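Quoting Swiss-Prot on the mutagenesis of ARG51 to Cys: Complete loss of cytotoxicity. Annotation of the published mutagenesis ALA61 to Thr in Swiss-Prot: Complete loss of cytotoxicity; the original residue is retained in the structure shown. As a published mutagenesis entry, GLY78 to Asp appears in Swiss-Prot alongside the note: Complete loss of cytotoxicity.
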Amino acid sequence: MKKMFMAVLFALASVNAMAADCAKGKIEFSKYNEDDTFTVKVDGKEYWTSRWNLQPLLQSAQLTGMTVTIKSSTCESGSGFAEVQFNND
């Protein structure tokens, strides 16, 4: 059981390690999409997410002018993301 737990923990750490910092800045705009995804524009690039738990947090960050860092394994504009870092600067 312990070996299986460690293997899962290592796999999760490996996946998170692959997520690069794609864009850092204030959210320029956000919108809901017809396919139930949510798009934000940061640092001149648009990224979408299907994680509903991130949407109210991203909207709050936009309204308060908080800086965010979008993290993804693909950093091309128009790509998806599942991780965001909220910064206090």
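Each Cβ is built from the backbone N, Cα and C atoms, and glycine gets one as well.
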What residues, ordered by sequence, lie under 8 A Cβ-to-Cβ from GLY78 (mutagenesis position) and sit at least six positions away in the same chain? LYS45, GLU46, TYR47, TRP48
Other CB atoms, at most 10 A from the CB of ARG51 (mutagenesis position): 15
Distance, ALA61 (mutagenesis position) to ARG51 (mutagenesis position) (CA atoms, angstrom): 16
Spatial neighbours of ALA61 (mutagenesis position) that are distant in sequence (at least 6 apart) but have CB under 8 A: ILE27, VAL68, PHE86
